[in-house]
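Annotated features in Swiss-Prot:
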MUTAGEN   Glu46 to Lys  In dmr1-2; loss of function
MUTAGEN   Gly118 to Arg  In dmr1-6; loss of function
BINDING   Leu143, Pro144, Leu145, Gly146, Ser147, Gly148, Leu149, Gly150, Ser151, Ser152, Ala153, Ala154  ATP binding site
MUTAGEN   Gly180 to Asp  In dmr1-5; loss of function
MUTAGEN   Gly202 to Arg  In dmr1-4; loss of function
MUTAGEN   Met241 to Lys  In dmr1-3; loss of function
MUTAGEN   Ala267 to Val  In dmr1-1; loss of function
Amino acid sequence: MASLCFQSPSKPISYFQPKSNPSPPLFAKVSVFRCRASVQTLVAVEPEPVFVSVKTFAPATVANLGPGFDFLGCAVDGLGDHVTLRVDPSVRAGEVSISEITGTTTKLSTNPLRNCAGIAAIATMKMLGIRSVGLSLDLHKGLPLGSGLGSSAASAAAAAVAVNEIFGRKLGSDQLVLAGLESEAKVSGYHADNIAPAIMGGFVLIRNYEPLDLKPLRFPSDKDLFFVLVSPDFEAPTKKMRAALPTEIPMVHHVWNSSQAAALVAAVLEGDAVMLGKALSSDKIVEPTRAPLIPGMEAVKKAALEAGAFGCTISGAGPTAVAVIDSEEKGQVIGEKMVEAFWKVGHLKSVASVKKLDNVGARLVNSVSR
């Protein structure tokens, strides 16, 4: 369960195809991935719904994990989004209607073609070949937008799994990730380091996109691993943070980051939280360009390490900072120091929590049979 570490004082100072870039910079997604994102029907016979309604949950995620930019991510326990999906005769067959959005934000569009959950739901329905049933969807946001915790991926994952469940679980996790990528391509780019762990749980390595090749990395269950998540009151839009990425990198930095990403994978498989933290904290390519855009981030990382964290970096595109430790009690102390640094140096109020790894991923919470 999550533990609130410390809260700083109040009053501080689908089917949308992104346009391809004829000359993509080093860190841009290759346009061929984007133009081939549209999903295809995978089920020969249209399945009938086995439930009248379902409720699903998908967890928050930490993408990049330092040197694993766009190809490593993990799910964290206790934070995420819920989707309630119903068979609705008033909705046109083969379509989805978003009835309600509640939670941390209500400013999201209820147009399913402009909503992460809606796009993923439509993509999943297309994969299943659903043409004779209409669905209505309620989205409860447990994650704020632009937090660096995979908010869009959580919505997409919960929606994709909800559609799959209501029609009898005909699709596998890799196929659901593809459906979720339809949504991610619209919001933040065609990369799976949030949506894959949101659906599959645990750590996930994205080895390839054409074809999609996902490698679950299992952290040993008998080893302790905790994430200290500190989210400041500051929005870091993914598109803005991606625009800050360098277009060229020195070969020595490429070699360094590659070795640290390999060390991080080894640390996960061995259950070595210390090495995991060191590798996570070692990025020389992405973090140095993004940290200056988040007030106080460099001081927050320093405070985390001085307080005993094994490592600290930016979660996803930020602004959330993530530190790694092997004890919940130590994590609470580290979180307090990180919050203080955000306040003193960045003049930002923030909230810290200590979370375990979520090894389950998106799942069914409850259902009503026909």
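Using the three backbone atoms N, Cα and C, a Cβ is placed for every residue, glycine included.
A quick note: this is a predicted structure, and the numbers were derived from the prediction, not measured.
Feature annotations (Swiss-Prot) mapped to structure.
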residue	record	Cβ contacts under 8 Å, 6 or more apart
Glu46	mutagenesis position	Leu128, Gly129, Ile130, Arg131, Ser132
Leu143	ATP binding site	Ala60, Leu79, Gly80, Asp81, Thr104, Leu149, Gly150, Ser151, Ala154
Leu145	ATP binding site	Thr104, Thr105, Leu108, Ser151, Ser152, Glu235
Ala153	ATP binding site	Ala58, Thr61, Cys116, Gly180, Ser183, Glu184, Asn194, Ile195, Ala198
Gly202	mutagenesis position	Cys74, Ala75, Pro216, Leu217, Arg218, Phe219, Leu357, Asp358, Asn359, Gly361
Met241	mutagenesis position	Arg290, Leu293, Ala317, Gly318
Ala267	mutagenesis position	Ala273, Val274, Met275, Leu276, Ala279
Q: Please compare the binding-site residues Ser147, Ser151 by how many other CB atoms fall within 10 Å of each one's CB, and tell me which has the fewest.
A: Ser147
Q: Among the mutagenesis positions listed here (Gly118, Gly180), identify the one with the smallest other-Cβ count within 10 Å.
A: Gly118
Q: Using DSSP reduced to three states, classify Gly118 (mutagenesis position) as helix, strand or coil.
A: helix
Q) From the Cα of Ser147 (ATP binding site) across to the Cα of Gly118 (mutagenesis position), what is the distance in angstrom? A) 20
Q. Tell me, how many other CB atoms lie within 10 A of the CB of Leu149 (ATP binding site), whichever protein chain they belong to?
A. 26
**Q.** Sorted by sequence, non-Leu143, Pro144, Leu145, Gly146, Ser147, Gly148, Leu149, Gly150, Ser151, Ser152, Ala153, Ala154 residues with Cβ within 8 Å of centre, ATP
**A.** Ala60, Gly316
